[in-house]
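Feature annotations, reproduced from Swiss-Prot:
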- ASP148 to Val: Completely abolishes the interaction with protein phosphatase 1 (MUTAGEN)
- PHE170 to Ala: Severely impaired the binding of protein phosphatase 1 (MUTAGEN)
- GLU192 to Ala: Completely abolishes the interaction with protein phosphatase 1 (MUTAGEN)
- PHE214 to Ala: Completely abolishes the interaction with protein phosphatase 1 (MUTAGEN)
- ASP280 to Ala: Severely impairs the binding of protein phosphatase 1 (MUTAGEN)
- 331-360: domain 'LRRCT' (DOMAIN)
Amino acid sequence: MAAERGAGQQQSQEMMEVDRRVESEESGDEEGKKHSSGIVADLSEQSLKDGEERGEEDPEEEHELPVDMETINLDRDAEDVDLNHYRIGKIEGFEVLKKVKTLCLRQNLIKCIENLEELQSLRELDLYDNQIKKIENLEALTELEILDISFNLLRNIEGVDKLTRLKKLFLVNNKISKIENLSNLHQLQMLELGSNRIRAIENIDTLTNLESLFLGKNKITKLQNLDALTNLTVLSMQSNRLTKIEGLQNLVNLRELYLSHNGIEVIEGLENNNKLTMLDIASNRIKKIENISHLTELQEFWMNDNLLESWSDLDELKGARSLETVYLERNPLQKDPQYRRKVMLALPSVRQIDATFVRF
């Protein structure tokens, strides 16, 4: 399973890779808990609590004393075990959980993944917000479908090659610099790598079942190596170092594209993405709405914080009969005293302009 756009889309965006986290659910919002679909976020998102890069150690956590595991009573017959924020410092004593399918250990003091080999029925493992530096000792968990090790201290993607049934992988807000060691995850549908240190999109050619890819808040300079991901419906690349929209020609099923907070100057390269319902190009350097008249299924268009000056550019959106939400604030044309009225006249289907609903 697993980003806010209220007054100001920036807030929304950060929720997405996360919100998307919602979709991805898992990406942001405190990240909420991913397991949804939507709205990754940064979400996402989600809203992602996609936030600051975390230091090697949190001084407060270092002084927090781990709980004595003998004081925790585990139900041997439980299928869902939630030990969120229990101050667990070491994974031990869980071998009695022969029937467990979901194990939540988020927000604890765990430094090492260990002693889980007996939990062979496990489908979901949540280690979000701990102090883990390495992905290891998961080889026996061959039934695992969801793995979340977001908000830890990981530097490498490793130790997941035997998890061939994995469908959702969340590694948000770590210190990962390279996408690697994922080639065996043929069933993966959602991959969340927001808020890391990744510089290139690479080594994902075999992930042909991937539906959602979240790479917001990294250091990526080019959209590339996406040709094999023909099932992708959500792509989030917010807050990177992109200057050009390219490499999307094979993503014919793409429905949501998030490219805000980059250095893009021209809307282009979307000729084959006819199914887009959401296009986020906010906070770039774009002067003109162009090359999107064929996107007739658009429902949301976010282009606030750019350099748009001409009202005639809105004609590019007239073919999108289902367009309901547009964000155009903090563009030069917003200075027009008749700004909202002109948007409504140009795009009569719109029900929300920026953060405000249209009143009739």
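Glycine is no exception: its Cβ is also placed from the backbone N, Cα and C atoms.
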- Where does GLU192 (mutagenesis position) sit in the DSSP three-state scheme? strand
- Task: Give me the mean pLDDT over the domain 'LRRCT' (331-360), rounded to a whole number.
- Result: 95
- Could you count the residues of the domain 'LRRCT' (331-360) that DSSP puts in helix, in strand and in coil? 12 helix, 4 strand, 14 coil
- State the Cα to Cα distance, in Å, between ASP280 (mutagenesis position) and GLU192 (mutagenesis position), rounded to an integer. 18
- Task: From the mutagenesis positions ASP148, PHE170, GLU192, pick the residue whose C-alpha lies nearest to the C-alpha of PHE214 (mutagenesis position).
- Result: GLU192
- Query: How many Å lie between the Cα of ASP148 (mutagenesis position) and the Cα of PHE170 (mutagenesis position)?
  - Reply: 5
- Note on the structure: As a whole number of Å, the Cα atom of GLU192 (mutagenesis position) is distant from the Cα atom of PHE170 (mutagenesis position) by 5
- Task: For ASP148 (mutagenesis position), list the number of other Cβ atoms lying within 10 Å of its Cβ atom.
- Result: 30
- Have a look around ASP280 (mutagenesis position) and count the other CB atoms within 10 A of its CB, chains all included. 26
- Task: Rank the mutagenesis positions PHE170, PHE214 by the number of other Cβ atoms within 10 Å of each Cβ, and give the residue at the low end.
- Result: PHE170
